[in-house]
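The next block holds one structure in the form of structure tokens; read it before the comments.
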Amino acid sequence: MSSLSRELVFLILQFLDEEKFKETVHKLEQESGFFFNMKYFEEKVHAGEWDEVEKYLSGFTKVDDNRYSMKIFFEIRKQKYLEALDRHDRAKAVDILVKDLKVFSTFNEELYKEITQLLTLENFRENEQLSKYGDTKSARSIMLIELKKLIEANPLFREKLVFPTLKASRLRTLINQSLNWQHQLCKNPRPNPDIKTLFTDHTCTPPNGARASPVSVPLAAVPKAGGTYPPLTAHTPFQPPPAGPSLAGWMANAAAATSSVPSAVVAASSLPVPPNQAVPIMKRPTITDYQSAESEQLMKRLRPSGHGVDEATYPAPIPQPLWSVEDLPRTVACTLSQGSSVTSMDFHPTRHTLLLVGSTNGEITLWEVGMRERLFSKPFKIWDIQACSPQFQSVAKESSISINRVTWSPDGDLIGVAFAKHLIHLHAYQQPNETRQVLEIDAHSGAVNDIAFSRPNKQLCVVTCGDDRLIKVWDMHGQKLFSFEGHEAPVYSICPHHKESIQFIFSTSLDGKIKAWLYDHMGSRVDYDAPGKWCTTMLYSADGTRLFSCGTSKDGDSYLVEWNESEGSIKRTYSGFRKKSAGVGVVQFDTAQNHILAAGEDNQIKFWDVDNTTMLSSTEADGGLPGLPRLRFNKEGNLLAVTTVDNGFKILANADGLRTLRAFGNRPFEAFRSQYEASSMKVSGAPVVAGISPNIGRMDHIDRNSPAKPSPIMNGGDPASRSIDIKPRISEERPDKAKPWELMEVLNAQQCRVATMPETPDQASKVVRLLYTNSGVGLLALGSNAIQRLWKWARNDQNPSGKATANVVPQHWQPNSGLVMQNDTADTNPEDAVPCIALSKNDSYVMSACGGKVSLFNMMTFKVMTTFMPPPPASTFLAFHPQDNNIIAIGMEDSTIHIYNVRVDEVKTRLKGHQRRITGLAFSNNLQILVSSGADAQLCVWATDTWEKKKSVAIQMPAGKTPSGDTWVQFNSDWSRLLVVHETQLAIYDASKMERIYQWIPQDALSAPISHASYSRNSQLVFAAFTDGNIGIFDVENLRLRCRIAPPAYLSSAAINSNPSVYPLVVAAHPQESNQFAVGLSDGSVKVIEPLESEGKWGTTPPTENGVPNGRTSTSSATSNPAADQIQR
């Protein structure tokens, strides 16, 4: 807004105040954000009108704008919370805690827990820090003093706290002056003009010769809806804002708006675009180059003329050949195994059979699909950790970080990679099969959700977006050119594009907002709601004239639409999706050849003609697709890559695509090497991209001494699933040839990192249950003596993240009161009892039992909040309902399951289905089921809405083994796969059908009975402990052993040689670190174990041998392993 328009707002504020429009004046203050009325703010705080206080503040700042703003909102919401507690309105206090204060837990989790603990006190003044809290009135006054200091110090309120000095009734004076001027221009001015309206200019026709007399109009008569004002600037008249921005309207003065952009990025246009000639705009992975010069037609259209142009005209579209449904790529040409779950794919912009693939293990791979050959693989590696932010360094211990997006630059010379934590990588691609490291940028705090290339002013740039709600633009030296703020949720996707000479970016966020940005510092130009109001991606047609978006709502409903750019409205909505998409994630889509739309849903690929909302065709691609497959067309539209459930992808082709692939025949890549090299115009010693410094700087570190080693090719795929049976192979002459796989064996303490928890006076003889806190900062162990012990890691220079780590020994934590979390034992020997424990999601409460009543402990004070369910029968397993911490499933000694409501202290229902005691319970939030396991080797499935039994499955025992002993169950991270653990086996079940997919039986070096096992944080590994002290680490896919940890690696010689020998009784996986786990031992000690920092992970993924690895049985082929459908990009 121009300075004169800003001043006009102040004039209106003065007028509203003088005319006593009290509510309106404060509404305008808030909406404009130009003047913060401290007096009004104080009145509302003193009155305790908290909703109005926050609403008024929202016009000037948001919670996460800066630390001052955060403190302001926190103090207000804390006061609101304390007042509810002081009124003993617990329901209101809980509501404030969950809705208003929860946002601060991400910034200070300990403080949020402490605030939560106030609910447990009869009078919150019992808290030492709040002991001096007086009455409500004095508390508000004290808080207001603090708020005023924060507001005055907050840079966002600078120059907004003082109203400008104005003469009284300044707006009335200006209007009177304008009317006098108009009256002077009257051809026949009347001596006493009658002013009846301000909506039109004044004119009068009095008798001949009358002189104009001054006009004075009382402004009280001025209607609140003002008319047209005289020009406020030398260039454009001030006009009321339109009802809502259109996708075209905000571009009307784009050329003028870009004049403030540095010339290195966007050159300002010297030709302003008339408002009625706004170019409509609203993701194409490849950004086409801009015209080298404006076309003659465009110059004519932009040149000022004597008559207006009603609408924008476009060059005639390029004639497209007729096409039919037979042109859809639906034939399976080949199936290729990537080796880990595929997260992103992109075909080369000019070499249409080169496919770039990104995976969950952080590896990028380039495939020549015509030869079914892997040209190179680059495993995840941080190039220069010292150049990264301390925040990333604290989380960079993971061996790999998943890839969110891979993409080619428009000319195919650069590869962009966006990772799920902080980083982007740029690689220079040198044909045929070499790459060079160009840039590593710590781009965003949290995940980098999307990456794309753009060319403002014909200069290649990289655009990124992330969880930190920002969109950033980088040049090829790693310098940040722009950082766009405005989204209120993590930014999910970006779509850079251009129309004529106007360059812009569309972005979408997880709250379903669509915003548009020019390359300037003026903020977003539009703000729309995407259909579904959740994850949405946007794409332009190949010719750049039509805009589409596809997204999914949180409820699983999917939307594919075409936009009317000029109006900002939806032009057509395509039908054919299921009401609720199968699987957890987001529907993916792509477009090709200006004719075809394709989306992956319901284990198939669906196609639409862009001009018809009815689904045209669909294909299951011979089966094996996930619920929501990812997909990508090549630029010719004759090949389509789609992901499969077994860590691979399929290439679908039409007749033209099949001819292209057959041209390769069975010839190896070497036969085509000369063709690739002849087409490359780059000299190997020259920079691939102009403007990239050949010297290695902070952002463009190059590791020339570490050639990337590709992952071994998986040969376990089912050959029958390939239409063209040609096995993948790697050139014999490659310098980075894959090494033979070897099982990682950790045999001594020098091969891993181990931290032993400090001993305590109440240490038990055994650790029978073990849990990490959900925040990852503590370990909770239940001993055979019925006492729970808690260890916490402190945040310090040695451990900046404050999370559990084997690098630092934590402290045994106890409250100042010295209380101990001692369970009721009901006069029984706790050594003979079946222990059970469960932790609430916010780490505030722990529930446990050890033969006696179930006790609910406060984790901060260790006080017993309540006890319930006295024996007999005794409780044997506990599980919180995932959606309601007040609902608990309790497994019992008598084989029943009690569904207990803590709030009303009542058993809602009893479930009967087992023959012996309950040993395991697991909820699936996605499938809405509870799975129970018992000492009878049975699995039962219960519907959580009706609590009816849906199914009962007997665990298949190895030959000669009796169906007895404890069985544990655990869901993976997306609740679709169930890990079943028994001393005789590890097994993975498809939870929706309760059918066993894989089974592993103890053998060879791991032949002892299994004592316990657990999924890793990301559910990609299984940590299993054995009664001889060995620990096995398995890949979830096929339950293949990738690492064995021998007892000497983590146990002392005394422990190994003791009688009986020491071994792990329980295993717990860290909730955030995928390769960290803890074990509770039979001697009462607890240890945290991690791989060496130089290794970063527990071995590598083993190859499949002859389809089924030794010792692992499967109920399906090696290619029928349905991977978890994670939230897809």
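Backbone N, Cα and C define each Cβ position, glycine as well.
The domain 'LisH' annotation in Swiss-Prot covers 4-36. Per-residue pLDDT, averaged along the domain 'LisH' (4-36), amounts to 90 for this model.
Positions annotated as domain 'CTLH' by Swiss-Prot, on the basis of sequence analysis: 34-92.
Where Swiss-Prot documents Arg67 to Ala as a mutagenesis experiment, the accompanying text is: Loss of interaction with EAR motif-containing full-length proteins. Around Arg67 (mutagenesis position), a 10 Å sphere centred on its CB holds 12 further CB atoms from the protein chains shown.
Record note (Swiss-Prot) on the mutagenesis of Tyr68 to Ala: Loss of interaction with EAR motif-containing full-length proteins. According to DSSP, Tyr68 (mutagenesis position) is assigned to a helical segment.
Within 10 Å of the Cβ of Lys71 (mutagenesis position) there are 18 other Cβ atoms, across all protein chains. Quoting Swiss-Prot on the mutagenesis of Lys71 to Ala: Loss of interaction with EAR motif-containing full-length proteins.
For the mutagenesis experiment Asn176 to His, the note given by Swiss-Prot reads: Aggregates formation. The local packing around Asn176 (mutagenesis position), expressed as other Cβ atoms within 10 Å of its Cβ over all shown chains, amounts to 18.
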Please tell me which one of the mutagenesis positions listed here (Arg67, Tyr68, Lys71) sits closest to Asn176 (mutagenesis position), measuring Cα to Cα? Tyr68
Measure from the Cβ of Tyr68 (mutagenesis position) and count the other Cβ atoms within 10 Å, all protein chains considered. 17
Which residue counts does DSSP give the domain 'CTLH' (34-92) for helix, strand and coil? 42 helix, 0 strand, 17 coil
Does DSSP put Asn176 (mutagenesis position) in a helix, in a strand, or in coil? helix
